[in-house]
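Just below is one structure, and these are the notes that go with it.
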Amino acid sequence: MQTEHVILLNAQGVPTGTLEKYAAHTADTRLHLAFSSWLFNAKGQLLVTRRALSKKAWPGVWTNSVCGHPQLGESNEDAVIRRCRYELGVEITPPESIYPDFRYRATDPSGIVENEVCPVFAARTTSALQINDDEVMDYQWCDLADVLHGIDATPWAFSPWMVMQATNREARKRLSAFTQLK
């Protein structure tokens with residue numbers, strides 16, 4: 001895969017430039033654009049993934065299905081599709097926005113900061129997973145209710161962005177709609 005960049009943003013969320021992704025994530029990470037996606041299978045189960053130990057930020061942490069950064073000129077939806085193919089080896093339904101104005105800042109135990117405007121999406125797949133070990137070290141298909149209960153009971157066991165997304169009432173409601181079989 002070619003070198004990825006992040007789209008830098010000012011405080012109002014307006015693009016101001018780009019920076020190589022690996023260089024962008026430091027102890028003083030500048031605000032940038034990202035996305036987060038929750039993927040459901042034909043049984044209405046959520047894919048929860050564990051980040052590879054080689055990841056710069058939050059290695060080995062359990063999180064929602066896929067996260068990433070849209071590239072210059074790429075829509076958020078196309079970025080979700082691209083990363084689902086790259087990380088999970090799956091085709092997905094068109095991503096649906098579930099939390100369009102999500103923004104967060106969090107620091108991992110090593111001091112690496114995430115500072116993102118991060119629209120959240122959900123999608124479905126019927127494809128068999130073909131996991132990219134450079135991105136994902138483990139995964140589990142779970143009932144959403146069980147995951148939400150786990151987040152409520154032990155938020156420290158999940159990525160901070162997953163916890164913040166899952167505790168938003170409207171996002172939780174929209175995620176629940178994806179558990180209904182179609």
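Cβ coordinates come from backbone N, Cα and C, glycine included.
Annotation comment: Swiss-Prot describes CYS67 (among others) as active site. Sequence-distant neighbours of CYS67 (active site): residues of the same chain at least 6 apart with a C-beta under 8 Å from its C-beta are ALA34, PHE35, SER36, SER37, ARG83, CYS118, TRP161.
Swiss-Prot lists GLU116 (among others) with the feature active site. For the recorded site, GLU116 (active site), the DSSP three-state label reads strand.
What Swiss-Prot records for LYS21, ARG51, LYS55, HIS69, ARG83, GLU87 is substrate binding site. In the shown protein chains, 16 other C-beta atoms lie within 10 A of the C-beta of LYS21 (substrate binding site).
The Cβ neighbour count for GLU114 (Mn(2+) binding site), using a 10 Å radius and every protein chain shown, is 20. As annotated by Swiss-Prot, Mn(2+) binding site applies to HIS25, HIS32, HIS69, GLU114, GLU116, with the evidence given as experimental evidence.
Here TYR104 (mutagenesis position) comes close to GLU114, ASN115, GLU116, CYS118, PRO160, TRP161, MET164: these same-chain residues lie at least six apart in sequence, with C-beta atoms under 8 angstroms from its C-beta. As a published mutagenesis entry, TYR104 to Ala appears in Swiss-Prot alongside the note: Reduces activity by 99%.
What Swiss-Prot notes for the published mutagenesis of TYR104 to Phe is this: Reduces activity by 97%. DSSP gives TYR104 (mutagenesis position) a strand state.
Around HIS32 (Mn(2+) binding site), a 10 Å sphere centred on its CB holds 24 further CB atoms from the protein chains shown. Neighbour count (other Cβ atoms within 10 Å of the Cβ, all protein chains): 23 for GLU116 (active site). Excluding HIS25, HIS32, HIS69, GLU114, GLU116, which define the Mn(2+) site, the same chain contributes VAL6, LYS21, ALA24, THR29, LEU33, ALA34, ASN115, CYS118 within 8 Å (Cβ to the Cβ centroid), listed in sequence order.
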